[in-house]
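Just lifted these from Swiss-Prot, have a look:
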- Cys53, Cys58, His84, His90: Zn(2+) 1 binding site (BINDING)
- Cys142, Cys147, Cys169, Cys185: Zn(2+) 3 binding site (BINDING)
- 383-439, Val598, Glu795, 803-805: FAD binding site (BINDING)
- 275-373: domain 'SWIRM' (DOMAIN)
- Trp82 to Ala: Loss of demethylase activity (MUTAGEN)
- His90 to Ala: Loss of demethylase activity. Defective in the binding of FAD (MUTAGEN)
- His103 to Asp: No effect on DNA or nucleosome binding (MUTAGEN)
- Lys104 to Glu: No effect on DNA or nucleosome binding (MUTAGEN)
Amino acid sequence: MATPRGRTKKKASFDHSPDSLPLRSSGRQAKKKATETTDEDEDGGSEKKYRKCEKAGCTATCPVCFASASERCAKNGYTSRWYHLSCGEHFCNECFDHYYRSHKDGYDKYTTWKKIWTSNGKTEPSPKAFMADQQLPYWVQCTKPECRKWRQLTKEIQLTPQIAKTYRCGMKPNTAIKPETSDHCSLPEDLRVLEVSNHWWYSMLILPPLLKDSVAAPLLSAYYPDCVGMSPSCTSTNRAAATGNASPGKLEHSKAALSVHVPGMNRYFQPFYQPNECGKALCVRPDVMELDELYEFPEYSRDPTMYLALRNLILALWYTNCKEALTPQKCIPHIIVRGLVRIRCVQEVERILYFMTRKGLINTGVLSVGADQYLLPKDYHNKSVIIIGAGPAGLAAARQLHNFGIKVTVLEAKDRIGGRVWDDKSFKGVTVGRGAQIVNGCINNPVALMCEQLGISMHKFGERCDLIQEGGRITDPTIDKRMDFHFNALLDVVSEWRKDKTQLQDVPLGEKIEEIYKAFIKESGIQFSELEGQVLQFHLSNLEYACGSNLHQVSARSWDHNEFFAQFAGDHTLLTPGYSVIIEKLAEGLDIQLKSPVQCIDYSGDEVQVTTTDGTGYSAQKVLVTVPLALLQKGAIQFNPPLSEKKMKAINSLGAGIIEKIALQFPYRFWDSKVQGADFFGHVPPSASKRGLFAVFYDMDPQKKHSVLMSVIAGEAVASVRTLDDKQVLQQCMATLRELFKEQEVPDPTKYFVTRWSTDPWIQMAYSFVKTGGSGEAYDIIAEDIQGTVFFAGEATNRHFPQTVTGAYLSGVREASKIAAF
């Protein structure tokens with residue numbers, strides 16, 4: 001059927017909303033119009049033939065061909081068909097033929113591009129895709145603050161980050177300013193630029209933007225580039241080279257792809273899942289929007305390509321340099337894409353970056369910004385917040401909110417910051433944490449991020465841990481492996497048992513393990529030796545250390561509830577300088593009031609009123625409570641109105657776990673000859689009643705120069721030492737060491753400490769656990785805010801990562817995001 005042709009007087013192109021456009025004519029009407037006589041120009045001259053774009057809703061009344069590839073290019077005149085890429089970008093049928101027809105000069109260029117696209121990409125290598133990827137001109141913004149106009153570059157200029165950073169109106173391809181003529185900035189901006197900002201413009205875009213040479217490309221080499229917002233035509237996105245797969249269009253999921261490492265980037269930074277990978281904490285799918293992203297940016301739900309391109313770019317830029325705040329201005333030069341859509345990308349990157357900043361995905365950690373460099377726009381600055389507690393959770397939230405530009409006051413009951421982080425630097429050459437010091441799983445762990453920001457190195461623990469019996473004999477590794485296997489088998493049976501059990505059917509974990517163990521002995525007829533029984537007790541003591549409680553208080557149904565969520569993978573490390581380095585940096589420049597225990601929180605009025613025990617009053621719009629679970633359970637803070645029954649039930653369904661530590665410095669390293677460079681060694685308990693006493697001894701100096709050991713008291717043993725003074729605990733510890741190294745003389749320590757977390761009035765615990773009859777849901781309930789006014793953070797509010805400094809820190813980041821959004 002013949003294409004309808006319209007003939008009329010040439011008109012200037014100007015802005016239209018699709019809603020104001022006339023209804024489309026039927027084919028018959030269009031054909032009739034094509035035969036109508038032509039009008040004449042106002043000056044009486046002959047009219048110029050032209051054709052409208054046939055894309056419904058396109059505002060271009062007189063399209064102009066951007067390609068100018070064919071000698072017969074229609075330019076702004078008549079063509080038999082316009083090909084629509086966006087409301088301001090079209091190419092004519094003559095230029096289409098130039099590349100698409102095999103007898104034309106441009107055909108070889110098109111087919112070469114098509115082969116590259118097909119071998120790397122997944123989407124169709126259509127002529128429109130070719131034009132968008134290879135022929136559309138680049139747009140760039142003048143960097144003069146008083147100008148900031150968008151200019152279309154000539155075809156021969158390839159946009160680079162350097163050009164984008166330095167471009168001024170009138171700049172030549174060699175980046176030199178044109179000879180003095182007129183002020184190029186005074187020239188008006190192209191009218192099409194204004195259209196790009198309209199909400200409907202993006203919906204009229206035929207193809208989503210695919211970034212060229214994205215910083216994210218090396219991290220995403222195992223993906224089809226066009227599925228993660230990148231152009232398949234760039235060498236940086238050459239998937240075949242990256243995966244060693246030369247087969248066009250096929251994606252090999254090799255094992256090597258699961259551990260992508262980019263030179264110069266911290267090996268613990270792995271922000272993107274690789275194909276077929278799962279279960280890695282703080283990882284995002286580069287080809288899928290997360291639920292909270294869809295909620296924030298619903299306009300990308302149908303085609304998320306632009307969002308993914310910009311989000312992936314932002315994440316890659318952040319992890320390339322996490323020591324400086326990432327701003328829109330730093331991202332924009334790396335947005336390399338042809339066409340007017342680059343303008344839209346630049347506009348959108350600001351929104352996306354602010355969202356990711358608020359969520360704590362970027363611009364987080366110990367990053368500190370000046371008063372004129374707040375990370376969020378002024379709309380967020382009109383809030384005031386009181387934070388109760390200066391531990392990792394409170395300081396994380398305070399640092400985030402302060403960086404956002406929100407007024408924050410921190411009230412801390414103790415005479416120091418850190419909460420359950422407290423480092424002892426009095427040992428010669430070694431820092432020993434009285435609280436946390438070990439990082440379990442470093443990949444994507446925010447602690448690893450903060451260490452990178454501070455230039456701190458962590459010591460990776462080795463795997464070797466010899467189990468030494470009282471009497472000095474090292475346990476045969478085959479016995480250790482056998483009992484480790486049996487221990488894990490017991491826990492596997494517990495996992496099977498709980499699958500169909502409700503909370504009402506819950507039993508203590510210790511009771512269930514004993515029941516399964518006895519049933520196994522009875523059914524199998526296997527008899528374990530006395531030593532094997534003792535080694536099993538060693539593994540049970542480690543489980544009590546992990547839970548922070550004796551196993552007869554822990555839920556068999558929910559003891560490892562967080563394992564159902566992605567956890568931190570990778571190395572287990574010792575933070576040799578201690579967590580206090582991080583804590584002090586988080587606190588830098590914040591308004592922190594020490595010795596200010598809070599007595600009452602009244603949130604019944606328009607503002608929250610907080611009163612300390614000495615009667616001092618503070619008021620703010622929001623309050624964040626980060627005190628330990630034990631203090632909430634004992635009602636250390638009075639709430640008005642009182643906390644709901646649901647929240648109090650959740651608070652009391654968790655246990656306030658407790659462990660204690662002992663550290664000892666010796667005149668020399670007496671253990672070296674037996675331990676042979678291992679980072680720790682185990683103590684096989686002589687009986688079940690002794691199993692929580694000094695189960696593992698840690699060598700606190702990775703350099704093996706200084707002579708400091710640290711051990712832990714867990715389970716029932718915590719209660720047994722509570723009535724002893726420090727010297728008596730030391731005597732028990734030394735008696736154990738002298739049994740383990742019976743063949744040699746063990747010297748008296750020159751210095752030591754014993755922690756007393758259970759009796760610290762403002763702490764009273766180590767970390768939380770789920771009590772029998774409870775569930776992991778309690779963590780979420782405790783974390784719920786009250787009326788958008790009272791918020792809660794701390795390890796006991798983090799269902800995914802409880803019991804850790806990491807979990808506490810992330811809960812503070814989470815609440816800062818919620819507070820900023822209200």
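From the backbone N, Cα and C atoms, a Cβ is placed for every residue, glycine too.
None of the noted substitutions appears here; every position holds its original residue.
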Among the recorded positions His103, Cys147, Lys383, Arg399, Lys407, Val439, which ones place their C-alpha within 10 angstroms of the C-alpha of His84 (Zn(2+) 1 binding site)?
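Among His103, Cys147, Lys383, Arg399, Lys407, Val439, not one has a Cα sitting within 10 Å of that of His84 (Zn(2+) 1 binding site).
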For Asp423 (FAD binding site), which DSSP three-state class applies?
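Reduced to three states, the DSSP call for Asp423 (FAD binding site) is strand.
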Sort the recorded positions Cys53, Cys58, Trp82, Cys185 by C-alpha distance from Thr431 (FAD binding site) and give me just the closest.
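Closest recorded candidate to Thr431 (FAD binding site) by Cα: Cys185.
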Can you tell which of Cys53, Val439 has the least company, meaning the fewest other C-beta atoms within 10 angstroms of its C-beta, among these binding-site residues?
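Ranked by other Cβ atoms within 10 Å, the binding-site residues Cys53, Val439 bottom out at Cys53.
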According to DSSP, which kind of secondary structure is Val439 (FAD binding site) found in, if we only use helix, strand and coil?
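Assignment for Val439 (FAD binding site) reads strand.
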Rounded to a whole angstrom, what is the C-alpha distance between Asp415 (FAD binding site) and Cys53 (Zn(2+) 1 binding site)?
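The Cα atom of Asp415 (FAD binding site) is 73 Å away from the Cα atom of Cys53 (Zn(2+) 1 binding site).
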Report the same-chain neighbours of His90 (mutagenesis position): residues 6+ apart in sequence with Cβ closer than 8 Å to its Cβ, ordered by sequence.
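Looking at Cβ-Cβ distances below 8 Å from His90 (mutagenesis position), excluding near sequence neighbours, one finds Cys53, Ala60, Pro63, Val64, Cys65, Phe66, Trp82, Tyr83, His84.
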Between the Cα atoms of Arg399 (FAD binding site) and Cys169 (Zn(2+) 3 binding site), find the distance and write it as a whole number of Å.
40
Express the distance between the Cα positions of Lys104 (mutagenesis position) and Gly391 (FAD binding site) as a whole number of Å.
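The separation of the Cα atoms works out to 71 Å.
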By DSSP assignment, list the helix, strand and coil residue numbers for the domain 'SWIRM' (275-373), in that order.
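Helix, strand and coil residues of the domain 'SWIRM' (275-373) number 50 helix, 2 strand, 47 coil.
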Starting from the Cβ centroid of Cys53, Cys58, His84, His90, the recorded Zn(2+) 1 site, name every other residue in that chain with its Cβ within 8 Å, sequence order please.
Lys52, Glu54, Lys55, Ala60, Pro63, Trp82, Tyr83, Leu85, Ser86, Cys87, Glu89
Other residues with Cβ within 8 Å of the Cβ centroid of Cys142, Cys147, Cys169, Cys185 at the Zn(2+) 3 site?
Lys144, Glu146, Arg148, Lys149, Arg151, Arg168, Gly170, His184
